[in-house]
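Heads up: the structure comes next, in structure tokens.
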Amino acid sequence: MKRLEGKVAIVTSSTRGIGRASAEALAKEGALVYLAARSEELANEVIADIKKQGGVAKFVYFNAREEETYTSMVEKVAEAEGRIDILVNNYGGTNVNLDKNLTAGDTDEFFRILKDNVQSVYLPAKAAIPHMEKVGGGSIVNISTIGSVVPDISRIAYCVSKSAINSLTQNIALQYARKNIRCNAVLPGLIGTRAALENMTDEFRDSFLGHVPLNRVGRPEDIANAVLYYASDDSGYVTGMIHEVAGGFALGTPQYSEYCPR
């Protein structure tokens, strides 16, 4: 029997990158996966690929710019399937043109990004937990970032918002542990998604990798493997974890890249 047989999962922003890889991993293990996304056309392409791999997936409309859809997507899935077992909060964003350091960054944009990213966990979790309680438990997996625990020279809004998600993760974990609802966060490092690669120079990438002991850019599947672990009963005695999946980034001293060159 597959690890997630009979389970119903929701994955936000799941038509590409980490979200898509996570949806595919959950479906491969038997979950019925709802792709929460803006574009039904893009979602259907992923659904077709999942079907080819022997899995089952469906589309539910979600748009981070339409706050009410955080709740409506959950309610639509619960109404259609009668249960929700797994929630993967993958959505997160910034504005590379305005999210800079404290004095150079745009103040209004700082608070917009903070609100956007925190509510991307708060609202769907709040909506899903009552449905998880009805079926005796569930698992919430929040996608954060290594930048939430290692300060950055830029992207202050993104990093602070993801730090808040780490705290929210642990608060949810504690508050609902007695209901058998687990909540964990996965913190990606440098992952080779299109969005990430389009926003970095080769020079930046090489400099960053100098501080990654495993000496490679991560793959979306690396994150999906962690998501699958927390979604399944393999982690049935684990909650409140802030799990870095970053190739060992920041393990070394500041001189690491000098004394252990690539």
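For all residues, glycine too, the Cβ spot is worked out from N, Cα and C.
Residues as originally present; substitutions not included.
DSSP assigns Y158 (active site, proton acceptor) to a helix. The Cβ of Y158 (active site, proton acceptor) has 24 other Cβ atoms within 10 Å, all protein chains considered. What Swiss-Prot lists as active site, proton acceptor is Y158, and the listing cites similarity to another entry.
In the three-state DSSP assignment, the secondary structure recorded for N90 (NADP(+) binding site) is coil. Around N90 (NADP(+) binding site), the same-chain residues six or more apart in sequence whose CB sits under 8 Å from its CB are V11, T12, S13, S14, I18, G19, S22, I143, listed in sequence order. As annotated by Swiss-Prot, NADP(+) binding site applies to 13-18, R38, 63-64, N90, Y158, K162, 191-195.
Under the heading taurochenodeoxycholate binding site, Swiss-Prot lists T145, Y158.
Swiss-Prot gives this note for the published mutagenesis R38 to D: Loss of catalytic activity. Its Cβ taken as reference, R38 (mutagenesis position) is surrounded by 16 other Cβ atoms within 10 Å in the chains shown.
Annotation for the binding-site residues R16, R194: lowest Cβ count within 10 Å of the residue's own Cβ, R194.
Annotated pair R16 (NADP(+) binding site) and R38 (mutagenesis position), C-alpha to C-alpha distance, rounded: 12 Å. Remark: T145 (taurochenodeoxycholate binding site) has G92, Y158, C159, K162, L187, P188 as non-local neighbours, by Cβ distance under 8 Å and separation of at least 6 in sequence. In this structure the alpha carbons, written CA, of I191 (NADP(+) binding site) and R38 (mutagenesis position) are 23 Å apart.
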